[in-house]
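Below: the structure, in C-alpha cells.
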Amino acid sequence: MKLNVDGLLVYFPYDYIYPEQFSYMLELKRTLDAKGHGVLEMPSGTGKTVSLLALIVAYQRAFPLEVTKLIYCSRTVPEIEKVIEELRKLLSFYEQQEGEKLPFLGLALSSRKNLCIHPEVTPLRFGKDVDGKCHSLTASYVRAQYQQDASLPHCRFYEEFDAHGRQVPLPAGIYNLDDLKALGQRQGWCPYFLARYSILHANVVVYSYHYLLDPKIADLVSKELARKAVVVFDEAHNIDNVCIDSMSVNLTRRTLDRCQSNLDTLQKTVLRIKETDEQRLRDEYRRLVEGLREASAARETDAHLANPVLPDEVLQEAVPGSIRTAEHFLGFLRRLLEYVKWRLRVQHVVQESPPAFLSGLAQRVCIQRKPLRFCAERLRSLLHTLEIADLADFSPLTLLANFATLVSTYAKGFTIIIEPFDDRTPTIANPILHFSCMDASLAIKPVFERFQSVIITSGTLSPLDIYPKILDFHPVTMATFTMTLARVCLCPMIIGRGNDQVAISSKFETREDIAVIRNYGNLLLEMSAVVPDGIVAFFTSYQYMESTVASWYEQGILENIQRNKLLFIETQDGAETSVALEKYQEACENGRGAILLSVARGKVSEGIDFVHHYGRAVIMFGVPYVYTQSRILKARLEYLRDQFQIRENDFLTFDAMRHAAQCVGRAIRGKTDYGLMVFADKRFARADKRGKLPRWIQEHLTDSNLNLTVDEGVQVAKYFLRQMAQPFHREDQLGLSLLSLEQLQSEETLRRVEQIAQQL
C-alpha cells in the first residue's frame, strides 16, 4: 500500500499496517526532518524493521540530497540476514509499483569469517585465524613478491577483484552474505573486499555494531561514510555495554609472557634485516619523520591492526625521536612490558587513574606520555616494514600497544584495576590488569557528531531518559509506543509467595533457603502441567541455576516435572547450548512439550525468538541484578554518580529490569502470538521495579496480578490460556490492530494513532 506519512509518500510492502507502525513512522519522520537523534521504544513483534526501512528509503528517494545512505546496525548475523530479507521485499514492491528496476543497492557486511571463499582459509574456525591467514595472502609485500614469482601463495580472488572489481560497481540489487559469496564465486572476486568497497556507494548498508562503535574497526571500515547518513542501532538496549567493551583492555600474566616472545621474534627479525636489507629500515625512518599520516597510506589490505583512537593532530605530527628506529622502539616496548609485569606482582587489589599510572611509569622506567600515544601506530608500521605475514601471532603485543595508546590518550572516564586473583578462586594466583572504560559515551560520541541522525530503538528501552544520560547526547524525539491489540495476548503477572505463604525471592539472604527453592520448583511443576508446548525459564546466574536444579533433584521435583515436559538446560558451552535448543524445538514440535532452563544475560535471552508454540510462557526466577561485588562495576557506578548524577541503585535496577524485560519479551513475537510472562520474585511488585518495565508490558499488568501465590498464578494462567485457545481470525483484528488503507485514512483512526506514541 502507499501511505501518506506527514506529507511523505511511503511505499509499504504489505496490504495491512499496524497502527503503531504508522505512529512509529511519524515519529521517525519528525526526527529526520529535525536532522537530530531519536530514542524510540517499540513493542517487540510489531514490525519495527519494515517500518524503519520503508520510511527511510522513501525519505531517501524524496530528498536524495538530504539523506544519502542508511546504515543499519544489528547485533547478530541472523538478524542482519532478516533485515536484508525485509529490504528485498520492500524493493520488489517498489519495482512492481513503478514497473521498472530501481538503481538501488543494499548489502550486508560481515567479518572475513562469514564472507571468505578461499579454499585454504574457509576451514579455519576462529575469526582471528581467518583474518591472520587472509592477511598473509593479501598483504601488499606478499603481492609484490607474487608479481615476481608466480609460484608463491596468493589469493586469486583478491588479485582478480583488484584488477577488475573496482572499475565496475556492484550491480543494483539487494545482497545478503550468501549472495555476495555466490557473486564472488561467479566473478572470481573476493566478496569481503567487494563488500567493503561497495558500502561507499550503497544506499543501505547492514552490519554489526562494532563497525561503528569499536574504534579499531570503525577507522578501517566506516571512515569514508558521508555525514548525510542515517544510522539505526536496532535492539539497542545493551548499547552502553557494547561501547564499554570496545574500549576496554584486559592484560593477564599469560598475555605478557607471549608479548615477551613476540618481542624476541621481532628483535631477531630486525637484526636479520639489518644485515640483508638495511635500506628498508631507513625508508621507514624517513616516513616516520614525515608523520604518521604518510606511514599509514599503505594499501587497504595491510590495515589489519587499526588504531584504537587517535585524534587527527597526532596523525599529522612526526613520531617522537625516541621510538623512530626499530631497535629503540623494541627497547621502549621492553621497558613498558617490564613495568606492567612488575605492577602485576601485587598481593592486594590496586585501583588507580590513568594519570597516576603514567606518573608511576615515568618514575620507574622513564617513559613519557607522548611516545606512548604513538605505540599502536608505530607497532603497525614496524610489522609492515618487517613484512610479518601472520599477524595473529602478534595479537598479545598489539594488545599491549593498544593499552599504551589508550592509557596515554584518555585521562578521564577510565580506571585501572589490578587484581592479584579471581574473587571466585582466591587461593590461585592469577593476576590481571583491567583497563576498564566507565564512560559509554566515549565510543559512541564520534557517531553522534559525525552523522546527522542516529536512531536508537528496541523493544525494551525503559526508562527512556536514562539512555541520553549515559550516552551523553540530546535527542530531538523520545517516544515509547503501546501495543494495540484486538485481544489481550500477553499476560504478565508477579508471583511473590508460595502456596505456604513464604515470600519467594532470589535475593542473597534467602537464596539458599530450602522453602524458597521448593516453591520455585513447585511453580515450575504446576506451570508445566497447564501450559501447552514450550516454557522458557530464566535464572539470574549460572551458579544459581546449578544450585537450584541440584536441590530440585534431591527433593524429587525434577522427576515430577519430567513427567509433564522434557527438560533442557543452557550451559556456558555454545555448542552444547545449540544442541539443547535444537532438541527443545523438536520436543515442542512433537507435542511432548519442553522446558528450557537458561540464564538472563546468556545467549538465549539475547538473540533467540521463541515464536508461537516454542514459548507459551516465560518464567523469570528472581531479579537479574548484575554481580554487584565486581570492582569494575563499582568503579563505573561511582563514575555515573559523579558525572551524570545517576544514583547507583537506580542504575542497577534499570539494568536488571531491562534484562528481565528482554527475557520475557522473547515470548511475544507478533500480534497473533500469545504468552504468559511470569515474574517470580516479590521484589518485582515494588513501584520502582515495576515502573521500569516497558510501557507495553506495564499496561497489561493489572493490580490483581501483582502479588499472587503459585496457585493463584496457575488459575490466572489457566483462564488466560483457555481464552487464547479460541479461534482467532484476521477479521477480528481488522480496524482495531490491523488497518487497511481506507481505515487508516478515517479521522477516528488517525485520532487513535496520535495516542499510541507517548513523548517524553
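Cβ atoms are placed via backbone N, Cα and C, with glycine included.
Don't look for the substitutions in this one, it keeps the originals.
Noted in Swiss-Prot for the protein shown:
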DOMAIN    7-283  domain 'Helicase ATP-binding'
BINDING   M42, P43, S44, G45, T46, G47, K48, T49  ATP binding site
MUTAGEN   K48 to R  NER deficiency
MUTAGEN   R75 to W  NER deficiency, slight deficiency in basal transcription, decreased 5'-3' helicase activity
BINDING   C116, C134, C155, C190  [4Fe-4S] cluster binding site
MUTAGEN   R722 to W  No effect
MUTAGEN   A725 to P  No effect
- Task: State the Cα to Cα distance, in Å, between G47 (ATP binding site) and A725 (mutagenesis position), rounded to an integer.
- Result: 24
- Task: Taking the Cβ of A725 (mutagenesis position) as the centre, count every other Cβ atom within 10 Å, in any protein chain shown.
- Result: 10
- Item | Neighbourhood of M42 (ATP binding site), C-beta criterion under 8 angstroms, separation at least six | E20, Y24, K48, S51, T457, S458, G459, F481
- So what's the mean pLDDT when you look at the domain 'Helicase ATP-binding' (7-283)? 93
- Message: Can you tell me which of the binding-site residues P43, T49, C116, C134, C190 is spatially closest to R75 (mutagenesis position)? Compare CA atoms only.
- Response: T49
- Task: Calculate the distance in Å between the alpha carbons (Cα) of A725 (mutagenesis position) and G45 (ATP binding site), and round it to a whole number.
- Result: 20
- Note on the structure: One residue among the binding-site residues S44, T46, T49 has the fewest other C-beta atoms within 10 A of its C-beta, namely T49
- Which residues of the same chain, at least 6 positions away in sequence, have a Cβ lying under 8 Å from the Cβ of C134 ([4Fe-4S] cluster binding site)? R112, C116, H118, V121, C155, Y192
- Would you list the other residues of this chain near ATP - those whose C-beta lies within 8 angstroms of the C-beta centroid of M42, P43, S44, G45, T46, G47, K48, T49 - in sequence order? E20, G459
- Task: Out of P43, G45, G47, give me whichever of these binding-site residues has the highest number of other Cβ atoms within 10 Å.
- Result: P43
- Other Cβ atoms within 10 Å is the metric here; tell me which of the mutagenesis positions K48, R75, R722 scores highest. K48
- Query: Which one of the binding-site residues (C116, C155, C190) has its C-beta surrounded by the most other C-beta atoms within 10 angstroms?
  - Reply: C190
- Task: Round to the nearest Å and give the CA-to-CA distance linking T46 (ATP binding site) with C190 ([4Fe-4S] cluster binding site).
- Result: 37
- Note on the structure: Looking only at the recorded positions P43, S44, G45, T49, R722, C190 ([4Fe-4S] cluster binding site) has its closest CA neighbour at T49
- Query: C-alpha of T49 (ATP binding site) to C-alpha of R722 (mutagenesis position): distance in Å?
  - Reply: 32
- Query: So, in DSSP terms, is P43 (ATP binding site) helix, strand, or coil?
  - Reply: coil
- Query: Is C134 ([4Fe-4S] cluster binding site) helix, strand or coil when read with DSSP?
  - Reply: helix
